[in-house]
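First up is the structure itself, then whatever we jot down about it.
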Amino acid sequence: MNSKCHCVILNDGNFIPVLGFGTALPLECPKSKAKELTKIAIDAGFHHFDSASVYNTEDHVGEAIRSKIADGTVRREDIFYTSKVWCTSLHPELVRASLERSLQKLQFDYVDLYLIHYPMALKPGEENFPVDEHGKLIFDRVDLCATWEAMEKCKDAGLTKSIGVSNFNYRQLEMILNKPGLKYKPVCNQVECHPYLNQMKLLDFCKSKDIVLVAYGVLGTQRYGGWVDQNSPVLLDEPVLGSMAKKYNRTPALIALRYQLQRGIVVLNTSLKEERIKENMQVFEFQLSSEDMKVLDGLNRNMRYIPAAIFKGHPNWPFLDEY
């Protein structure tokens with residue numbers, strides 16, 4: 001890790017800040033809240049922002065970043081911005097248009113990282129979640145290798161500096177890596193990862209291929225109704241995190257964040273509270289002992305908060321495999 005900017009280098013030579021701010025909001029939250037939170041995060045020291053077309057917040061996030069550039073707080077080159085192509089735009093001919101729509105909303109010339117959001121195609125169209133008359137998602141089939149070639153073209157066109165994937169299992173990653181004529185490897189795989197789902201095998205696989213693991217849901221998310229079983233155990237109530245928080249004089253959230261950073265994982269965190277956003281920057285101020293890291297490893301129970309259950313039955317549903 002480059003400690004000056006708290007960055008790691010990607011396999012294409014670009015750098016990614018190891019702590020990012022996620023801009024997905026719970027349904028009950030007005031999307032305009034993303035603008036306020038992004039400004040708070042920039043003022044707190046965040047330079048890495050993770051978004052996606054399906055979040056419907058890119059116009060607000062872009063406005064916040066542009067206002068902070070205009071007032072001299074940051075420069076565009078100080079910001080690392082990630083967007084993602086949604087499942088309805090995975091046909092190769094739709095990928096660039098999706099990225100261009102995001103750029104239009106952001107009023108940016110480029111994004112720093114563009115990801116395939118899920119390896120599962122849905123019927124193309126205006127609806128993000130197209131359903132049939134029975135309310136079932138309308139699945140589609142697409143050659144993900146062809147989708148990847150369209151991603152490579154976006155990089156060549158200068159619309160994104162780096163390209164990667166999200167929610168891919170190791171077999172789906174291998175399919176891209178083994179693609180004949182591969183021009184660019186995915187720089188990262190963004191997946192759910194926290195002490196209850198530590199992704200040890202996927203992390204080892206990604207490291208062996210020089211692919212960075214980016215973690216979302218690092219504090220165990222309870223907020224996304226419809227996506228998360230609200231009866232799931234609350235990660236931050238885990239007694240081990242509580243006792244370590246006392247030992248290091250930090251919060252359980254900071255222990256969970258620090259755990260991932262020390263494993264070489266890039267961490268995304270979202271908070272709706274200003275004091276929490278600022279507090280999360282303290283993750284660089286302390287270090288967990290190797291003994292405590294082993295204890296945290298022992299919390300794994302392969303438990304997903306976000307199993308993308310609405311996609312179950314899709315031929316490319318990634319979570320059937322062990323990793």
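Each Cβ is built from the backbone N, Cα and C atoms, and glycine gets one as well.
Heads up, this one's the original sequence, none of the swaps are in it.
Residues or ranges marked as active site, proton donor by Swiss-Prot: Tyr55. Per Swiss-Prot, NADP(+) binding site is recorded for 20-24, Asp50, 166-167, Gln190, 216-224, 270-280. Swiss-Prot lists Lys31, His117 with the feature substrate binding site. Record note (Swiss-Prot) on the mutagenesis of Ala24 to Tyr: Reduces enzyme activity and affinity for substrate. Alters the stereospecificity, so that androstenedione is converted to testosterone. Recorded in Swiss-Prot as a mutagenesis result, Lys31 to Ala carries the remark: No effect on affinity for androstenedione. Slight increase of catalytic activity. One mutagenesis experiment named in Swiss-Prot is Gln222 to Asn, and its note says Decreases affinity for NADP. Changes enzyme activity, leading to the production of testosterone and concomitantly reducing the production of epi-testosterone. Experimental mutagenesis is annotated in Swiss-Prot for Tyr224 to Phe, with the remark: No effect on enzyme activity. Decreases affinity for NADP. In Swiss-Prot, a mutagenesis experiment is listed as Tyr224 to Asp, annotated with the note Decreases affinity for NADP. Changes enzyme activity, leading to the production of testosterone and concomitantly reducing the production of epi-testosterone.
Where Swiss-Prot records a feature, it is marked here on the structure.
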residue	record	Cβ contacts under 8 Å, 6 or more apart
Gly20	NADP(+) binding site	Phe46, His48, Phe49, Asp50, Phe80, Thr82, Val214, Val266, Val267, Leu268, Asn269
Lys31	mutagenesis position	Leu25, Asn56, Thr57, His60
Tyr55	active site, proton donor	Thr23, Ala24, Leu25, Ala34
His117	substrate binding site	Ala52, Val54, Lys84, Val85, Trp86, Cys87, Ser166, Asn167
Gln190	NADP(+) binding site	Asp50, Leu115, Gly164, Val165, Ser166, Asn167, Leu213, Val214, Ala215, Tyr216, Leu268
Leu219	NADP(+) binding site	His194, Leu235, Leu236, Ala253, Ala256, Leu257, Asn269
Leu272	NADP(+) binding site	Leu25, Pro26, Cys29, Lys33, Leu37
Arg276	NADP(+) binding site	Ala253
Asn280	NADP(+) binding site	Leu19, Ala44, Ala253, Leu254, Leu257, Asn269, Ser271
Determine the Cβ neighbour count for Ala24 (mutagenesis position): the number of other Cβ atoms within 10 Å of its Cβ.
-> 20
Looking only at DSSP and grouping its letters into three states, which state does Gln190 (NADP(+) binding site) belong to?
-> strand
